[in-house]
Amino acid sequence: MAEESSCTRDCMSFSVLNWDQVSRLHEVLTEVVPIHGRGNFPTLEITLKDIVQTVRSRLEEAGIKVHDVRLNGSAAGHVLVKDNGLGCKDLDLIFHVALPTEAEFQLVRDVVLCSLLNFLPEGVNKLKISPVTLKEAYVQKLVKVCTDTDRWSLISLSNKNGKNVELKFVDSIRRQFEFSVDSFQIILDSLLFFYDCSNNPISEHFHPTVIGESMYGDFEEAFDHLQNRLIATKNPEEIRGGGLLKYSNLLVRDFRPTDQEEIKTLERYMCSRFFIDFPDILEQQRKLETYLQNHFAEEERSKYDYLMILRRVVNESTVCLMGHERRQTLNLISLLALRVLAEQNIIPSATNVTCYYQPAPYVSDGNFSNYYVAHPPVTYSQPYPTWLPCN
């Protein structure tokens, strides 16, 4: 009975994609995506299909078996529900591989970097370009995680419009989603095999069976949440600090909680985790600025609303922070919001504003200055912990 119950739960997490979804997946995999080089390095024109096939074949040539390849994140959500409110930001690809030692991590990195040589324009002398040079030119972010529960690496390829191509190589990972609507993964192997073996173009009457999985556990429930813009999760205590930023992003896109009572507990968890993972004001500033750059690159008008929602959540749900440190974080969010308005020319830049005011009657000193010239915001240079343990 236990085995049957486990099988039922596993089956609930999978679903077969219909033709409309397979067609959108094909478009995502074959769309040309520019990878912008720094300095004088040329832009690479790639498709996800080509980069996956190149990296996979080179990994297997190097002795690293790829168990499967999946499309993850907002791109997977876009394939399943076209107008879901999340858009299609980073193009996340997951390669399931074994990473038992440091040598495999290094080999994966070198394989990906050398694979980029295939996409350099004709006429470029590839013999003089090293993996280190390619990393400096095209890699936006390089991450390696090795803990008791997580063994994975991430290589993010730069795109100036915020549509980075992210290649994630996973041996094990404790949690692969934050909310039900971002829990989807689409297994690409059958479609990649079709590209390799079929001489006929893909069509409604001639296409492979493609399987999707929800790491949330119930595919149909998560799919309903995505269609109806609902916010739900499981085991919120496991969500990392970035979950607060993702939650505020969902709210600004008109997603709403499935349970108004539970969401207050969730907000407190996320605020506490944010301040644990980003304990000083400089880290918080860097995280917020990077998040805005990566997730609102083409949505300037939404930045201010997003920051105001984030400020409200932090103000109402922070319970593990000392008063002055909470105010410091709220002030940081307000300053970022002010900067956003200034960049949009909705108000003048606060660094160049002259603020006039009428002095109080008791100000009779002839040397009293009746105006104040605003100075640039203070740069926080003394990082220190801004959270207290929850009892």
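Cβ atoms here come from the backbone N, Cα and C positions, even for glycine.
Substitutions noted, but not modelled.
All protein chains considered, the CB of Lys144 (mutagenesis position) has 16 other CB atoms within 10 Å. Mutagenesis annotation in Swiss-Prot: Lys144 to Pro, described as Decreases substantially the interaction with PLK4. Weakens binding to PLK4; when associated with E-230 and E-321. Abolishes the inhibitory effect of TENT5C on the cell viability; when associated with E-320 and E-321; the structure shown retains the original residue.
For Cys146 (mutagenesis position), the count of additional Cβ atoms within 10 Å of its Cβ stands at 13 [all protein chains shown]. Quoted from Swiss-Prot, the note on mutagenesis experiment Cys146 to Pro is: Decreases substantially the interaction with PLK4. Weakens binding to PLK4; when associated with E-230 and E-321.
Neighbour density for Cys320 (mutagenesis position): within 10 A of its CB lie 17 other CB atoms from the protein chains shown. Annotation of the published mutagenesis Cys320 to Glu in Swiss-Prot: Slightly decreases the binding to PLK4; when associated with E-321. Abolishes the inhibitory effect of TENT5C on the cell viability; when associated with P-144 and E-321; the original residue is retained in the structure shown.
Here Swiss-Prot notes a mutagenesis experiment, Leu321 to Glu, with the remark: Slightly decreases the binding to PLK4; when associated with E-320. Abolishes the inhibitory effect of TENT5C on the cell viability; when associated with P-144 and E-320.
The CA atom of Cys146 (mutagenesis position) is located 28 Å away from the CA atom of Cys320 (mutagenesis position).
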